[in-house]
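S.K.: Sharing a structure below in structure tokens format, with a few things to ask.
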Amino acid sequence: MSQPGIPASGGAPASLQAQNGAALASGSPYTNGPVQNALLSSQESVSQGYNFQLPGSYPHPIPAKTLNPVSGQSNYGGSQGSGQTLNRPPVASNPVTPSLHSGPAPRMPLPASQNPATTPMPSSSFLPEANLPPPLNWQYNYPSTASQTNHCPRASSQPTVSGNTSLTTNHQYVSSGYPSLQNSFIKSGPSVPPLVNPPLPTTFQPGAPHGPPPAGGPPPVRALTPLTSSYRDVPQPLFNSAVNQEGITSNTNNGSMVVHSSYDEIEGGGLLATPQLTNKNPKMSRSVGYSYPSLPPGYQNTTPPGATGVPPSSLNYPSGPQAFTQTPLGANHLTTSMSGLSLQPEGLRVVNLLQERNMLPSTPLKPPVPNLHEDIQKLNCNPELFRCTLTSIPQTQALLNKAKLPLGLLLHPFKDLVQLPVVTSSTIVRCRSCRTYINPFVSFLDQRRWKCNLCYRVNDVPEEFLYNPLTRVYGEPHRRPEVQNATIEFMAPSEYMLRPPQPPVYLFVFDVSHNAVETGYLNSVCQSLLDNLDLLPGNTRTKIGFITFDSTIHFYGLQESLSQPQMLIVSDIEDVFIPMPENLLVNLNESKELVQDLLKTLPQMFTKTLETQSALGPALQAAFKLMSPTGGRMSVFQTQLPTLGVGALKPREEPNHRSSAKDIHMTPSTDFYKKLALDCSGQQVAVDLFLLSGQYSDLASLGCISRYSAGSVYYYPSYHHQHNPVQVQKLQKELQRYLTRKIGFEAVMRIRCTKGLSIHTFHGNFFVRSTDLLSLPNVNPDAGYAVQMSVEESLTDTQLVSFQSALLYTSSKGERRIRVHTLCLPVVSTLNDVFLGADVQAISGLLANMAVDRSMTASLSDARDALVNAVIDSLSAYRSSVLSNQQPGLMVPFSLRLFPLFVLALLKQKSFQTGTNARLDERIFAMCQVKNQPLVYLMLTTHPSLYRVDNLSDEGALNISDRTIPQPPILQLSVEKLSRDGAFLMDAGSVLMLWVGKNCTQNFLSQVLGVQNYASIPQPMTDLPELDTPESARIIAFISWLREQRPFFPILYVIRDESPMKANFLQNMIEDRTESALSYYEFLLHIQQQVNK
């Protein structure tokens, strides 16, 4: 964003500061971005169906609860920063800098009262209904009219206006990164063992072909001549600005280079980009891709477009070489209905959930495959990286409203990949209108022209792009890696950078108060740092520093010329200053011995301290001042509630009411940590918080420092090196991953979509720097994001839509890189097709994000009611609009057969459960995880996997690196699946629980647990002995394999029948009734009663 006192690109300082959370002069409340959307829910009247009641039905169904609109607005973005929408304010010319560009102003959305498309929403559902005031509820489709932060305004996919914006690519490794603990996406078929040393991704260098070049060699590189007109004014370069970097430099018509001064301009294609001249003929063929084999007769149901895809008379382009022929992918390559595909029969089934019980598959649930031609689908993005809640996009907003399902994307953009194509080229080909990166779903009209699949502009193919470095053939632009891979990484040239890449900087901030010393965490952390010091991502420029604090702040001089570390104490916490800053952040290679000495002595330096106060706020201020010039990663370790100086907090939790549905302490008690996080984001500093506390520490307030700076939160309740050794093991394992995993610095991310679609709300840890540009001072491979979308214009003229995320970052090696993911989905016109393409896991994940926001802006009970109403609304819509005959029971499409189960699991998840057995910090941490975890981990935490493991066999096992990994079937989460003569393993994501029945076989007890009888099982038991038996080898291999697939370390608890941990085990039996929640069958009866009203 802009520096203090400097207006951001294209806007007045006041409005910008308001958006980013700075208090306005008028005294308006401090807010951080778009205001929470109203939960779009149209309570469409549902026809009175046959109210079928089964014997034994739940006698007192829950009445449907209508939420009251919530007045006012939250000053904060919620626990994770509410997913918010942001309307674009009119863009004012910069009064200081003369406008360098001109162009038509973007179309602004009308106020809710004037915009016929924006319908007010009732508070307890997702769908539009007339004559109701817009409450503070979830909203699928439309942005709200105010603004808050951590979730962004809508990013319209209108042909965005030039703004010549190419991502400034932060350079990342040419390799795909460090070996990952997680398995990469593997297509169906035999499992592929993970590589111990993943191969480096291929680097394509047009200037250095793999073999002898074709006759005559490749042509000389011709400089691109992008347009320079842009709607927004360009201020002077802001070299420390994080937001101003998603962009490309452009050549003016006379060939001179103009370096843009903001990320938004470099990356380009944002809301304020300028539309280019495009063909306005609505009948113009919007073909996608390049020549594909002809389809079977069943697919050829429409007339294909013309050979060129664009009427020559309407576009006066030179014909260019005519030898290149390409049949564009037209309507004959896409069926108009799901019935055209040879889907599995169950895809079209209607399921009565009250009669069919075993709907949970015995293998991990796979995402639905979009209804696309196989030649398009094989190029599509891996769903682990990029997936949509609806794999068939509704043609209109009205159709989406009628389906009453959320439309959104879930992303894991920086995931560790075994193979990642990396392109090194002086020319990065992008659409000159919307700045989309060329991708597999564009159309080549001929050898010299390609049509953008997002805004449909026809662009010229640069000369260099005609040469294919893989085949060493000239004249094959459609075979280049950029159009053969939906996920690709570009090495960005220097003109993509606003300032030279900064060195990797790692600053560690340790709490050394008496409480911290008692936990013994310093021993574990310092030892982990010593063990992994050489594995920190970076190069010869890597810098490191340390700060400790109690009631004072301690700095450590580590300059190479010193014989031992020098401790500098600052006792004035009211006005913190940095003593000898040049000695505090030092080159790791040059001062490694001093760093090692400090890490060895630090745990003993404060063993006799009696200081109980904690000045966390002043310590964070000092750390921020130290890191501001370069940016980097700040790792903060805290063990108690801050009690001294700025940011001091007071206990707010009442034990007897700590988890009630009307909890009022889920929002921050101060805006200090949020304001500081915004300052950190502006200087490219991300803050990761490690909270190791058995007492209430107000994570709702402390978590803001990570949420808005794109950091992460780690929570270790009741950490103690002697009393809770299993937490020590967990901290060490997770620190090893944290310290050695890949990292990107100075990152920004933008998501684009096809014209007609609009992105209006973002979820995750970041800060929205401009209307659709996410600022990520650090990006890590374990973070996930979500966005909500609406259909802004009818999609009747297109059969395919595309989504593209572009992540610009600097690698730890100092390379600027752009990682691009592109997803292509079909457009459908019938409600049945929308339901058939529903992705129930993605829908559940997006609803969980929305429910966290609702908890913050309204209340926990409102969030729970909205989750239930999401199921009622969608199944009511299916019953009334799709089913031809009203049958008794609870009829659902096969794609949504698990929707009620997953929503019930969310209601019983720690984030949203009622009762008083969850501490407030634990609930807040669970909500942090919902907002920051990739979908695969979120679903595992929400709906654990249950396996029977006392009879493991090699049948159907995976063979990975000489290991045999058993694959037992997944069981339903109900006690009726348990038996006292067996042993059952529950994988709940962050914890593994092995329940051993009282009558378990002697063979399992002796061959796996190493005990002679049931009573001999030690309590607590948190590890399995490695015995020389086949049974022991199988279960240890299986548990190790489960742990390897995630970036966090799940603790294993072996539970006897009378163990206190048994209650935790049974709490995760989602289908059974608990003291405060319905059983699955009772929940289905409640849903049925509401649907049949």
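Just so you know, glycine gets a Cβ as well, placed from its N, Cα and C.
Nothing has been swapped: the model has the original residues at all the noted spots.
Below are the features I grabbed from Swiss-Prot:
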BINDING   Cys431, Cys434, Cys452, Cys455  Zn(2+) binding site
MUTAGEN   Arg541 to Ala  Decreased ability to interact with and package the SNARE SEC22B cargo into COPII vesicles. Has no effect on other cargos packaging
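Are these features on the surface or tucked inside, and what are their neighbours?
M.R.: Take the CB of Cys431 (Zn(2+) binding site) and look out to 10 A: across all protein chains shown you find 28 other CB atoms.
For Arg541 (mutagenesis position), the count of additional Cβ atoms within 10 Å of its Cβ stands at 16 [all protein chains shown].
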S.K.: Provide the number of Cβ atoms within 10 Å of the Cβ of Cys455 (Zn(2+) binding site), excluding the reference atom itself.
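M.R.: For Cys455 (Zn(2+) binding site), the 10 Å Cβ neighbour count is 24.
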S.K.: Across all chains shown, how many C-beta atoms besides its own are within 10 angstroms of the C-beta of Cys434 (Zn(2+) binding site)?
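M.R.: So the Cβ neighbour count for Cys434 (Zn(2+) binding site) comes to 31.
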S.K.: List the Cα distance (Å, whole number) between Cys455 (Zn(2+) binding site) and Arg541 (mutagenesis position).
M.R.: 42
S.K.: If you skip the near sequence neighbours and keep only those at least six away, which residues in the chain come within under 8 angstroms of Cys452 (Zn(2+) binding site), Cβ to Cβ?
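M.R.: Long-range Cβ contacts: Cys431, Ser433, Cys434, Thr436, Val442, Val458, Asn459.
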S.K.: Please state whether DSSP places Cys434 (Zn(2+) binding site) in a helix, a strand or coil.
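M.R.: Its secondary structure by DSSP: coil.
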